[in-house]
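Notes to accompany the following structure.
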Amino acid sequence: MEAIKPLPQVSSFSASVFSFLDGRFKESTDLSHSTGLVSELQTEISELDQRLAGLNRQLESGLAAYASFSDRVGGLFFEVNAKLADLSSSTSVTRSASDSGKEEEATEHVAGEDLPSLAKEVAQVESVRAYAETALKLDTLVGDIEDAVMSSLNKNLRTSRSSGFEEVRLHAIKTLKTTEEILSSVAKRHPRWARLVSAVDHRVDRALAMMRPQAIADYRALLSSLRWPPQLSTLTSASLDSKSENVQNPLFNMEGSLKSQYCGSFHALCSLQGLQLQRKSRQLGIHKGENVLFHQPLWAIEELVNPLTVASQRHFTKWSEKPEFIFALVYKITRDYVDSMDELLQPLVDEAKLAGYSCREEWVSAMVSSLSLYLVKEIFPIYVGQLDEANETDLRSEAKVSWLHLIDLMISFDKRVQSLVSQSGILSLQEDGNLLRISSLSVFCDRPDWLDLWAEIELDERLVKFKEEIDNDRNWTAKVQDELISSSNVYRPPIISSIFLQHLSSIIERSKSVPALYLRARFLRLAASPTIHKFLDCLLLRCQDADGLTALTENNDLIKVSNSINAGHYIESVLEEWSEDVFFLEMGTGQHDPQEVPGLENFTEPSEGIFGEEFEKLEKFRLEWINKLSVVILRGFDARIREYIKNRKQWQEKKDKEWTVSRALVGALDYLQGKTSIIEENLNKADFTAMWRTLASEIDKLFFNSILMANVKFTNDGVERLKVDMEVLYGVFRTWCVRPEGFFPKLSEGLTLLKMEEKQVKDGLSRGDKWLRENRIRYLSEAEAKKVAKSRVFS
């Protein structure tokens, strides 16, 4: 029987043994647990022995690999030394005086040929040496990482020596960073070593796959010990809008070792995430500053938000018909704890060198994401179902109101949480990527069909309200009087155009809340563009009604058309002004949905702008009806001047002493002046100018073709009569210009020819087109000038 070993001397115990025994045997009753302690220690010793054996095998393998590399490198060095010796002997042979020059040249030629190949072999040896050293160094580092990971997973180490466990994990993270630095250097300097990098990446990925879940599990355990999340049961609907003065924040209440453990765990998670981002940047070949393409939420912040989300959803289920309470609760939680993100956690993120991350921003983003996920899963399906199931008009109207109320809540919520982020001064809210992360409206990115539904509802509601304003005739007659809007005085639009712009501006303002550029443009094309088309249809219908009833012969119909043109031109000018705004210019860059959402054509060409098509249609409408007004007046003027034109004998009659203007022309000119004055009083100045200039051009053609080109004979008195009549005609247009005859070019130049002497005309026309230009006759062709000259009768 084996003798019982005596107990060791107490004086031989180390300080750590004393500390261990004191911790295990505080009282005499603890001696009963000694058997269990022995079993536990034996188990741990067995595990350590197994681990030691594994490390020995790994060491043997490493030494064997090193020996293999050493043998190979030694062999290469031996070959190089041998060739260097041969080279030395070939170049140091003593030449005798009798040696010929040919032998010397041959020896130097041989040595010169050997040098390049020798240099190449030396470079290969150096490359192999560098590869071997790098491979061994990486193998050692990865081995340290794997050891540290296995140690961190050891249950006994985790329970009995928490400080040692933290040190092991910290050492593993530092080693991972060192390994990543070497891999980055190798990837840049030695791209041919890709297989080495791939092999190391594979082993590191396995280590990280074990480290991250364990780090997250430890972090969750610490949060649980901190009693996170805080209690939400005390919340009531009355307290949702007010900020809690005595809010219980477990993060601020941490003390001592618990705070140290939490900060260490938070720092470890941030370091692991930063390391993963570096590895991903290297593997994708992305340079520093371009990692926004794969921005990841901060893991540690996500773990803070997840239990809060679970606790909040217990309240959400009670408020399914009161979504305003849901938004209020999420905002309250976000606001109450956002300060601790800056004060407590941001320094830890900075210490972990996790560039480009703001804890405040990540906290708000995570809370908004949790809300968006709940909206997608629980709220929106209910609202969509209500719209699909509502067959009756009243029920569908209620469903639309509920939908728009939900959108209003989302827009209001986004503005409030974005103000929380902007207070830090870090985030640029003008960037679509940032807006997507802190906007509840980002739900439409994955569900563009819901965006289309929203645009349809928005359009219907606006058109219903606008129709009531369209049917009010007073809105079409009263003018916009706003001294602050200079364009309103220029275009003299009716009130209906201002009302329309209010509805259109409201749609545009709501579109600004949509976080993605391509979705913003999609919404405007589905909601704003049809609104403009509807208004244009109303303008066109009013003009067509006036034209169809009286062919625009009544003054009221001319006023009606003039007001419609004013309204259209005013809207056209506003759209042109908007097209220069940055908000609309961005939509004209041709950017589209990266997922190429079907069902919507490319919304715009870069040169057109978002409302390019609508602008062109408004311009076409305006020009068409301006021309229509001039045609109507010309038609009436032509009907009243028929007798004057048919009287061909009047141009050969002798001059009367009291002769002023032809009586047959007076009535036509009175009609012309009366109708034009009516239009001047009601049409905006720019379009009226275009109208009377078009009218003058048509009257010029009418008189020229009907009188001067109609083979009429003119005596001296006839020429004088025509001159006087035309002066009266010019006088009608002198109200709007200084030199009206310039707008009757053919008539004026025809009179110039008629007033010339017979010899001057005959001699001049024989010189042809050159003579016409010298006499400033530019609008008449040579044939027309000759025909006018032939109509002159000289006495």
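Note that Cβ sites are derived from N, Cα and C of the backbone, with glycine treated the same way.
According to Swiss-Prot, the protein has these features:
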- 207-795: domain 'RINT1/TIP20' (DOMAIN)
- S265 to N: In mag2-5; accumulation of precursors of storage proteins in dry seeds (MUTAGEN)
- V330 to M: In mag2-6; accumulation of precursors of storage proteins in dry seeds (MUTAGEN)
- L348 to F: In mag2-7; accumulation of precursors of storage proteins in dry seeds (MUTAGEN)
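Structural mapping of features recorded in Swiss-Prot.
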residue: S265; record: mutagenesis position; DSSP (3 states): helix
residue: V330; record: mutagenesis position; DSSP (3 states): helix
residue: L348; record: mutagenesis position; DSSP (3 states): helix
| Which ones in the same chain are close to S265 (mutagenesis position), with CB under 8 Å and 6+ residues apart in sequence? | A215, D218, Y219, L222
| task | For V330 (mutagenesis position) and L348 (mutagenesis position), determine the Cα separation and express it in whole Å. | result | 25
| note | For L348 (mutagenesis position), the nonlocal same-chain Cβ neighbours (under 8 Å, six or more residues apart) come out as C263, F266, H267, C270
| Any idea what the model's mean pLDDT is for the domain 'RINT1/TIP20' (207-795)? | 87
